[in-house]
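Okay, structure first, notes after.
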Amino acid sequence: MFISDKSRPTDFYKDDHHNSSTTSTTRDMMIDVLTTTNESVDLQSHHHHNHHNHHLHQSQPQQQILLGESSGEDHEVKAPKKRAETWVQDETRSLIMFRRGMDGLFNTSKSNKHLWEQISSKMREKGFDRSPTMCTDKWRNLLKEFKKAKHHDRGNGSAKMSYYKEIEDILRERSKKVTPPQYNKSPNTPPTSAKVDSFMQFTDKGFDDTSISFGSVEANGRPALNLERRLDHDGHPLAITTAVDAVAANGVTPWNWRETPGNGDDSHGQPFGGRVITVKFGDYTRRIGVDGSAEAIKEVIRSAFGLRTRRAFWLEDEDQIIRCLDRDMPLGNYLLRLDDGLAIRVCHYDESNQLPVHSEEKIFYTEEDYREFLARQGWSSLQVDGFRNIENMDDLQPGAVYRGVR
């Protein structure tokens, strides 16, 4: 007797009075199938002895599958799809609020992983169970949406993006802190728009913030994109950054400032088409435009790093080459070096008996500083060794002891 290798599906809905043609009706039914590691179970034998093993089946782990009667073909067991979690408005607004409140910290930290963990913790306190990575990815997506809305809708993105205004406010606040007026070169570009653009940046490689490419940069501590740090820098992802969250127009990430920057010629996705270098001083990193004159570049650097004295400074590249400040300087990463000045010790004497009263250490950075010091003391020069008068700063010897001469 020949028995088919394939077991036919049993129609539990079929009446005894129905004609056999009803078997062609397409229905779906749910049946329980034993979950077992033995793939060689004889399905036909199982069919004949099903009623003997009914109680055993109930005690075993089971899984439900959906079978159709429309054909005699074997049916696949398909795992149910997991619905992607969506962010409700309250969650998104809370994320933006927390990110905005910590924006200043993103500008000074090389790794933002701990900052996203704090944001995640605050989200949980408000009843939103979102991990640091989920928060990072959502933030990057918001930045990407903002950039798309801004540049494709000519700045009128608020109509198509729910949180356009909130993101724009964060970027505007950042630009006010670090962007000097000289950056606005084009008369056709609104000041606010120019400032915001200078901090927007996308990265094709992905931000580990996820993006920025919008990747997971911030969440895992690696550079990702940054509206954060350069609109949070990864070349192209949005990262908002003052030092900056951020990946800049040349693709430099503030968190990983040694990353090779772009050449400035890539016009795809780059909100700022000028020449930009990345300058690092201590724990701070700034992206500086070098399209102006040498004097303008110096003033921008002084303003960006808060240099309020007249001490000299220079930029040194990764090959320890000191570069001239001009619009033709090579694009790349630079270290900001400050002049240590000239330190000497000055003794003050009692004019009546010529005995030393006290001494002080003075540091001069410019000839003008030296002249002002002499004028305040009422001296014409400084004297060393009791006979040599020094009238010019260049003749001073570091560490030497001097006295004033009227």
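Every residue, even glycine, has its Cβ placed from backbone N, Cα and C.
Listed in Swiss-Prot for this protein:
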type: DOMAIN; residues: 79-143; note: domain 'Myb-like'
type: MUTAGEN; residues: Thr86 to Asp; note: No significant change in DNA-binding activity
type: MUTAGEN; residues: Thr86 to Ala; note: No significant change in DNA-binding activity
type: MUTAGEN; residues: Gln89 to Pro; note: Decreases strongly DNA-binding activity
type: MUTAGEN; residues: Gln118 to Pro; note: Abolishes DNA-binding activity
type: MUTAGEN; residues: Thr133 to Ala; note: Decreases DNA-binding activity 2-fold
type: MUTAGEN; residues: Thr133 to Asp; note: Increases DNA-binding activity 3-fold
type: MUTAGEN; residues: Leu143 to Pro; note: Abolishes DNA-binding activity
type: MUTAGEN; residues: Ser175 to Ala; note: No significant change in DNA-binding activity
type: MUTAGEN; residues: Ser198 to Asp; note: Decreases DNA-binding activity 8-fold
Mutagenesis positions (Gln89, Gln118, Ser175), the one with most neighbouring Cβ atoms at 10 Å: Ser175
Composition by DSSP (helix, strand, coil) of residues within the domain 'Myb-like' (79-143): 42 helix, 0 strand, 23 coil
Spatially closest candidate among Gln118, Thr133, Leu143, the listed mutagenesis positions, to Gln89 (mutagenesis position) (Cα to Cα): Leu143
Shortest C-alpha distance to Thr86 (mutagenesis position) - which of the mutagenesis positions Gln118, Thr133, Leu143, Ser175: Thr133
When distances run from the Cα of Ser175 (mutagenesis position) to each of the mutagenesis positions Gln118, Thr133, Leu143, the nearest one: Leu143
Distance from Leu143 (mutagenesis position) back to Thr133 (mutagenesis position), taken between C-alpha atoms, in Å: 15
Local Cβ density at Thr86 (mutagenesis position) - other Cβ atoms counted within 10 Å: 7
Between Gln118 (mutagenesis position) and Leu143 (mutagenesis position): CA-CA distance (Å): 20
Taken over the domain 'Myb-like' (79-143), the model's mean pLDDT: 82
Thr133 (mutagenesis position): tally of other CB atoms within 10 A of its CB: 18
